[in-house]
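Peer 1: Taken from Swiss-Prot, the feature active site, proton acceptor applies to Asp153. Among the features that Swiss-Prot reports, ATP binding site is placed at Ile22, Gly23, Lys24, Gly25, Ser26, His27, Gly28, Tyr29, Val30, Lys51, with the record citing sequence analysis. Here Swiss-Prot flags 16-298 as domain 'Protein kinase', drawing on sequence analysis. According to Swiss-Prot, the natural variant Val40 to Asp carries this note: In strain: cv. Bla-10, cv. Bl-0, cv. Can-0, cv. Cnt-1, cv. Cvi-0, cv. Di-G, cv. Ema-1, cv. Ka-0, cv. Kas-1, cv. Landsberg erecta, cv. Lip-0, cv. No-0, cv. Pa-1, cv. Petergof, cv. Sei-0, cv. Sorbo, cv. Tac-0 and cv. Tsu-0. The note that Swiss-Prot attaches to the natural variant Asp80 to Asn is: In strain: cv. Bla-10, cv. Bl-0, cv. Can-0, cv. Cnt-1, cv. Cvi-0, cv. Di-G, cv. Ema-1, cv. Ka-0, cv. Kas-1, cv. Landsberg erecta, cv. Lip-0, cv. No-0, cv. Pa-1, cv. Petergof, cv. Sei-0, cv. Sorbo, cv. Tac-0 and cv. Tsu-0. Natural sequence variation is annotated in Swiss-Prot for His142 to Asn, with the remark: In strain: cv. Bl-0, cv. Cnt-1, cv. Ema-1, cv. Ka-0, cv. Kas-1, cv. No-0, cv. Sei-0 and cv. Tac-0. Among the natural variants in Swiss-Prot is Ile237 to Met, noted as: In strain: cv. Sorbo. For the naturally occurring variant Val297 to Met, Swiss-Prot gives the following note: In strain: cv. Can-0, cv. Cvi-0, cv. Di-G, cv. Landsberg erecta, cv. Lip-0, cv. Petergof, cv. Sorbo and cv. Tsu-0.
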Amino acid sequence: MKEFDYDKLVTAIDRFSPSKLIGKGSHGYVYKALLHHQDVDETRQRVVAIKTPSSLSPSSPSSSSSSKSEQTKKLENEIDVMSSLPYHPHVLSFLGHAEKKLMVVEYMPNESLYQLLHVSTDPLPTWLKRIEIALQIASAVHFLHEHGIIHRDIKSENILFDSNWEAKLADFGLAVDFGGDKKIRPAPAGTIGYLDPCYTLPENLSMKTDVYSYGVVLLEIVSCRKAIDVSRSPASIVDWAVPLIKEGRIGEICGGGGGGSGVFRGMSLRLLRMAARCVSSDVESRPCFGEITAEIVACLAEPLKSLPLWMSVLRRVVKLKRRKKRLRETLTWPGQTCRVW
């Protein structure tokens, strides 16, 4: 993993200047920075994000020594987990660290899924784009599970977008390496509304814990409703959506984009039934991410069956051209190669 000079990173964010601050979390601050490095005969530049424990920032409220230690441990854990993973197009790319106090990751200019669905005044993404986002995140979590990592904090705020509006899973502060013989079981943690209600004891942690959280995100994507909305009754998206799914009232769930009608109705019903399985109180009945990704791929193909042959072919050609426009660009840092999509 690449190690950066601590002082150079601090200088790049103007010594934790508020003008460079782009995000705050419960355990850390995120700053935007422009880094330079010498590559053969030229100096290359890259915009990155630098994450710090909030205790390092002069503008952060004073906190106890135990709180500072907890923040530092979470960042160190995030660095350890992310540095152990190979590249995946829908997992935020780790670029390096400085003394395990500052973490450098790729910069994501288009904010989060939460912002897109619940805050932005721009039109919602199309129905198919929203389901494509759901597939991208499912593939990311499937990748993590194949490498023995349980994320433990899957939520719309931790799904970020790059310049091409490709979704990437971020924030590995609570992630656990569950691979091999490690089987680390920390105390339950996560975000209310996304946290698996069956995860009440350390020994209850499993890959299905992430499945529940993903199911909440999938309901959020389909309905455009928040995971917890105290202005509504019931406040929980799960308590609201699951009874409607069981009754087949999908038109009352799908938010924007025509997901509940026309050629998308069959797709919507399949997705919502799968979401209901993800958030089931019967942990063993929840699907694994291999099954989830396969089902979403099948759902995305469903509307094409209803189209005339020439439209299906045209759609595939257009999609192929769009993919070619997003050919991978390789950026080489000293000691590391990182592809940006």
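Any Cβ shown, glycine's included, is placed from N, Cα and C.
Map the listed features onto the structure and describe their local environment.
Peer 2: In the three-state DSSP scheme, Asp153 (active site, proton acceptor) is classed as coil.
A sphere of 10 angstroms centred on the C-beta of Lys24 (ATP binding site) encloses 13 other C-beta atoms.
Within the same chain, residues at least six positions away from Asp80 (variant position) with a Cβ under 8 Å of its Cβ are Asp177. According to DSSP, Asp80 (variant position) sits within a helical segment.
With a cut-off of 8 Å between CB atoms and residues at least 6 apart in sequence, the same chain places Phe289, Gly290, Ile292, Thr293 near His142 (variant position), listed in sequence order.
DSSP assigns Ile237 (variant position) to a helical segment in the three-state reduction. Non-local contacts of Ile237 (variant position) by the CB criterion (under 8 A, 6+ apart in sequence, same chain) comprise Gly193, Val216, Leu219, Glu220, Ser223, Arg225, Lys226, Ala227, Ile228, Asp229.
The Cβ of Val297 (variant position) has 12 other Cβ atoms within 10 Å, all protein chains considered. A helical conformation is recorded for Val297 (variant position) in the three-state DSSP classification.
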Peer 1: About how far apart, in whole Å, are the alpha carbons (Cα) of Val297 (variant position) and Asp153 (active site, proton acceptor)?
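Peer 2: On Cα coordinates alone, these residues lie 24 Å apart.
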Peer 1: So for Val30 (ATP binding site), how many other CB atoms are inside 10 Å of its CB?
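Peer 2: There are 21 of them.
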Peer 1: Please identify which of Ile22, Asp153 has the densest Cβ environment, defined as other Cβ atoms within 10 Å, among these recorded positions.
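Peer 2: Answer returned by the neighbour count: Asp153.
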Peer 1: Have a look around Gly28 (ATP binding site) and count the other CB atoms within 10 A of its CB, chains all included.
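Peer 2: Neighbour count, Cβ to Cβ under the 10 Å cut-off: 23.
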Peer 1: Cα-Cα separation of Ile22 (ATP binding site) and Asp153 (active site, proton acceptor), in Å?
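Peer 2: Cα-Cα, rounded: 20 Å.
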Peer 1: What whole-number Å value do you get for the CA-CA distance of Lys24 (ATP binding site) and Asp153 (active site, proton acceptor)?
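Peer 2: Lys24 (ATP binding site) to Asp153 (active site, proton acceptor), Cα-Cα distance: 16 Å.
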